[in-house]
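Worksheet: one structure, shown below.
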Amino acid sequence: MTMFVESINDVLFLVDFFTIILPALTAIGIAFLLRECRAGEQWKSKRTDEHQTVFHINRTDFLIIIYHRITTWIRKVFRMNSPVNDEEDAGSLLL
């Protein structure tokens, strides 16, 4: 019985790791990348090639979108793990 409980705890830890911890670490990493991108924009010379500027903006926008999706995912996982309110539909919490 003890081995069964330990294996369930291990499985629950892996579920929490892949649904909360790993996305949170990814979001933190993306936040650091965004900070570096924005700091780099301040020091850019005004003679940058137009293509490089567009590529840089697209990369920054992509990081912002990914960061937003990950933080939204984490919020939904937390809401799914908490008791559902009567006003809230459980189906709206699913991705």
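Cβ atoms are placed via backbone N, Cα and C, with glycine included.
Swiss-Prot lists ILE65 to Ala among its mutagenesis entries, and the accompanying note reads: Increases accumulation of full-length MifM. One mutagenesis experiment named in Swiss-Prot is TYR67 to Ala, and its note says Reduces misCB/yqjG induction in misCA/spoIIIJ mutant. One mutagenesis experiment named in Swiss-Prot is HIS68 to Ala, and its note says Increases accumulation of full-length MifM. In Swiss-Prot, a mutagenesis experiment is listed as ARG69 to Ala, annotated with the note Increases accumulation of full-length MifM. Reduces misCB/yqjG induction in misCA/spoIIIJ mutant. In Swiss-Prot, a published mutagenesis experiment is listed as ILE70 to Ala, annotated Increases accumulation of full-length MifM. Reduces misCB/yqjG induction in misCA/spoIIIJ mutant. Listed in Swiss-Prot as a mutagenesis experiment, THR71 to Ala is described as follows: Reduces misCB/yqjG induction in misCA/spoIIIJ mutant. TRP73 to Ala appears in Swiss-Prot as a mutagenesis experiment; the accompanying note says: Increases accumulation of full-length MifM. Reduces misCB/yqjG induction in misCA/spoIIIJ mutant. What Swiss-Prot says about the mutagenesis result for GLU88 to Ala is this: Minor effects on translational arrest. In Swiss-Prot, a published mutagenesis experiment is listed as ASP89 to Ala, annotated Minor effects on translational arrest.
Taking the features listed in Swiss-Prot, we show where each one sits on the structure.
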| residue | record | Cβ contacts under 8 Å, 6 or more apart |
| --- | --- | --- |
| ILE65 | mutagenesis position | none |
| TYR67 | mutagenesis position | ALA27, ILE30, ALA31, LEU34 |
| HIS68 | mutagenesis position | none |
| ARG69 | mutagenesis position | none |
| ILE70 | mutagenesis position | PRO23, ALA24, THR26, ALA27, ILE30 |
| THR71 | mutagenesis position | ALA27 |
Give the number of CB atoms, excluding that of TRP73 (mutagenesis position) itself, located within 10 Å of its CB.
17
